[in-house]
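What follows is a set of notes on a single structure, which appears directly below.
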Amino acid sequence: MKDITLPPPTSASCLTGAISVNTEAVLSPMQHTSALHVRDFASLCSQNLKANVLLNSDDHEVPIHQKNPAAIMQNIDSNIKQMATDWGMSIEEVEVIIGREKGIVEPSCGVTANAIMKLFLDKDGFSYCFENEQTLSLEQLQERLSCMPECKSFVLRVNDGALGHAYIVDIPKGENSCRPAFLYQSDLGEGVTRKLRFEDWMTHKALTPILLDDICNYFSCMSQNKTDLEQIATLFDIDGNVKMLRKENIQYQKHDNFSFQLFEYDTDNIEKNIEIIKSLCS
C-alpha cells in the first residue's frame, strides 16, 4: 500500500495558486457514484418540499432515512402559524422574514455539510450528529490520511475557521499517490465566498474531481497564514473567479482554526439512503 505524503508545503507551493487536477490520474466526473447520489439529493431538495425539510432538519438523533418529512412539515406549519399569531402578521409575512418563501429553504453551509454526512453514514442503529462525533486537528488528520487504505472510501467534514465555512470532502478509494477527491458545499454568501446554492454547485462543479493533495495543500497553507486567493477560488468558487472573493472577510486570527471529522463509508449505504429518501418524498 502506498502512503500519501503530506509534509508542510514550502512557501512557494502555497503561493503559486496552482491546483493541478491530473485528469488521467483521477476519476472522470461520471464515474463516481457517490457524487451522483449527492447531486440527486441536492436536486431533489431544491424542488421537493419534503426533501427540503429533511435537508434542513436539525433533529440529528434520528437517522435521515427514518425521518418523517410529512410530520416535520406539519410541525413547521404549526410553528409558523403560532409565530404569525404572536407577531400579529400574516403567515406569508412570517415566511418572508424567516426565509421560507414558497417553502423551499436554502441551507447554510453547516446544515448542508451535516445533511451530507447523514446521507453517507446514517443507517439502522447509527445516526450522525456533528456535536457527538470525534473532532481531529490538522496534524491528526494528516496522520490519519498518511495511512489511509487505498481500497476504502472516506468522507471528511471540514470546519474552516479562516473562511468561516463548512464543507465536505469525499475521498473515494484510489491510489494514495494520486487520490481523487470531490468537494460538496453550499454557501449563504456571508463570508469570503459568494452565495451558492447547493444544487448549483452539485450540478456545475462538484462532479469534477480534484486531487486530495491539493485540498490538503490548502489546509497547510492556511494553517501557516499563507493566503492564496487563486487557490481559494479554484477550490470554492463555482467559476474559479478570484474577483468574486471578499478577501477582507478572511479571518486571519483563525487561520489555523480547522477541525475535521473523518469517517469510512460504504457506497451501498448512500444508495440505500437516497432511494429511501426518494420514496419518502414522492
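Glycine is treated like the rest: Cβ placed from N, Cα and C.
Here the original residues stay in place, and none of the substitutions has been built in.
Note that the structure is predicted; figures quoted are calculated from it, not measured.
According to Swiss-Prot, the feature active site maps to C109 (among others), an assignment based on a curator's inference. C109 (mutagenesis position) is surrounded by 25 other CB atoms, counting those within 10 A of its CB over all protein chains shown.
Annotation comment: Swiss-Prot describes H165 (among others) as active site, evidence class a curator's inference. Around the Cβ of H165 (mutagenesis position), 21 further Cβ atoms fall within 10 Å across all displayed protein chains.
If you draw a 10 Å sphere around the CB of Q185 (mutagenesis position), it holds 24 other CB atoms from the protein chains shown. Feature annotation from Swiss-Prot assigns active site to Q185 (among others).
The DSSP secondary structure for C109 (mutagenesis position) is helix. Recorded in Swiss-Prot as a mutagenesis result, C109 to A or S carries the remark: Abolished ability to inhibit the host cell cycle. Abolished accumulation of the cyclin-dependent kinase inhibitors CDKN1A/p21 and CDKN1B/p27.
Swiss-Prot gives this note for the published mutagenesis V111 to A: No effect; does not affect ability to mediate deamidation of host NEDD8. In sequence order, L55, N56, D58, S186 are the residues of the chain that are 6 or more apart from V111 (mutagenesis position) and have a CB within less than 8 Å of its CB.
There are 25 other CB atoms within 10 A of the CB of N114 (mutagenesis position), with all protein chains counted. Swiss-Prot gives this note for the published mutagenesis N114 to A: Impaired ability to mediate deamidation of host NEDD8 and inhibit the host cell cycle; when associated with A-159.
Around E139 (mutagenesis position), no same-chain residue at least 6 positions away in sequence has a Cβ under 8 Å from its Cβ. Under mutagenesis, Swiss-Prot gives E139 to A with this note: No effect; does not affect ability to mediate deamidation of host NEDD8.
For K152 (mutagenesis position), the same-chain residues 6+ apart in sequence whose C-beta sits under 8 angstroms from its C-beta are K173, E264. Quoted from Swiss-Prot, the note on mutagenesis experiment K152 to A is: No effect; does not affect ability to mediate deamidation of host NEDD8.
Taking all protein chains in view, 19 other C-beta atoms sit within 10 angstroms of the C-beta of N159 (mutagenesis position). Listed in Swiss-Prot is the mutagenesis experiment N159 to A, annotated as follows: Impaired ability to mediate deamidation of host NEDD8 and inhibit the host cell cycle; when associated with A-114.
One entry in Swiss-Prot concerns the mutagenesis experiment H165 to N. Its note says: Abolished ability to inhibit the host cell cycle.
In the three-state DSSP classification, Q185 (mutagenesis position) falls within coil. Experimental mutagenesis at this site is recorded by Swiss-Prot as Q185 to A, annotated: Abolished ability to inhibit the host cell cycle.
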What's the CA to CA span in angstrom from C109 (mutagenesis position) over to H165 (mutagenesis position)?
6
Is K152 (mutagenesis position) helix, strand or coil when read with DSSP?
coil
Measuring Cα to Cα, how many Å separate N114 (mutagenesis position) from Q185 (mutagenesis position)?
10
How many whole Å apart are the CA atoms of H165 (mutagenesis position) and N159 (mutagenesis position)?
6
Cα distance (Å, whole number) from Q185 (mutagenesis position) to N159 (mutagenesis position):
12
